[in-house]
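K.L.:
Residues annotated as domain 'TonB C-terminal' in Swiss-Prot: 148-239. Listed in Swiss-Prot is the natural variant THR51 to Ala, annotated as follows: In strain: ECOR 28, ECOR 31, ECOR 37, ECOR 46, ECOR 50, ECOR 52, ECOR 60 and ECOR 71. Quoted from Swiss-Prot, the note attached to the natural variant GLU70 to Lys states: In strain: ECOR 31. For VAL87 to Ala, Swiss-Prot lists a natural variant annotated as follows: In strain: ECOR 37 and ECOR 71. One natural variant named in Swiss-Prot is VAL114 to Ile, and its note says In strain: ECOR 28. Here the residue is the original one, while Swiss-Prot reports the natural variant LEU133 to Pro with the comment In strain: ECOR 16, ECOR 31, ECOR 46, ECOR 50, ECOR 52 and ECOR 60. Record note (Swiss-Prot), natural variant VAL176 to Ile: In strain: ECOR 60. The unchanged residue is displayed.
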Amino acid sequence: MTLDLPRRFPWPTLLSVCIHGAVVAGLLYTSVHQVIELPAPAQPISVTMVTPADLEPPQAVQPPPEPVVEPEPEPEPIPEPPKEAPVVIEKPKPKPKPKPKPVKKVQEQPKRDVKPVESRPASPFENTAPARLTSSTATAATSKPVTSVASGPRALSRNQPQYPARAQALRIEGQVKVKFDVTPDGRVDNVQILSAKPANMFEREVKNAMRRWRYEPGKPGSGIVVNILFKINGTTEIQ
């Protein structure tokens, strides 16, 4: 039994119990021997009565001044845009008329007296018979007459020849004179170039266009002559 005591009561526990017991004993001792000090008696207070001066009547509390409301400034009038001055169109001044040129007076030439021509008697050696026609003139008179466009068949459509590009680039004008026949069905046949100025420039276009020409059928014609003009502005004219 004696050997188990140290195990049940260890030293740290005993030390803690002793410290707590000492603290409790100290607190009890200080509470018993505490000196109670009485407060010192209060000293007498002397009071002097003073008659208060006539109190001034309380001034009336003035209400706070009302805030002054400033009047809103009137809006400034919007200035009107300046009116545009009317545009005055000046009338064109009439051109001064040219002064008439003074007409020169034609001096009248004095009339000359014309003497009547005396008729001479006919000489027996003079030949008063009309000259005989030569063989060439007689052949021309008996040849086939040339039919003009106005008196020939009536054209239904005549396409204008195309202006050659080379001639138009060189700004060349030209004229081609053509003779042709019209068949009974109104087609153009036997085309002949009578003249071309300049040569070898417009003839091919003229022939190509005349292939498409059409005349009134049933009215054939032969030896019809027309002039085709090529103008510098690229147009053609058939005369």
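Backbone N, Cα and C atoms are what each Cβ position is placed from, and that goes for glycine too.
For all the noted positions, this structure keeps the original residue and models no substitution.
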K.L.:
For VAL176 (variant position), what residues in its own chain, 6 or more apart in sequence, show a Cβ-Cβ distance under 8 Å?
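P.N.:
Expected: ILE193, SER195, ALA196, LYS197, PHE202, GLU203, VAL206, ASN227, ILE228, PHE230.
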K.L.:
Look up GLU70 (variant position) in the DSSP assignment and reduce it to helix, strand or coil.
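P.N.:
It is coil.
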K.L.:
Would you count the other C-beta atoms found within 10 angstroms of the C-beta of GLU70 (variant position) for me?
P.N.:
6
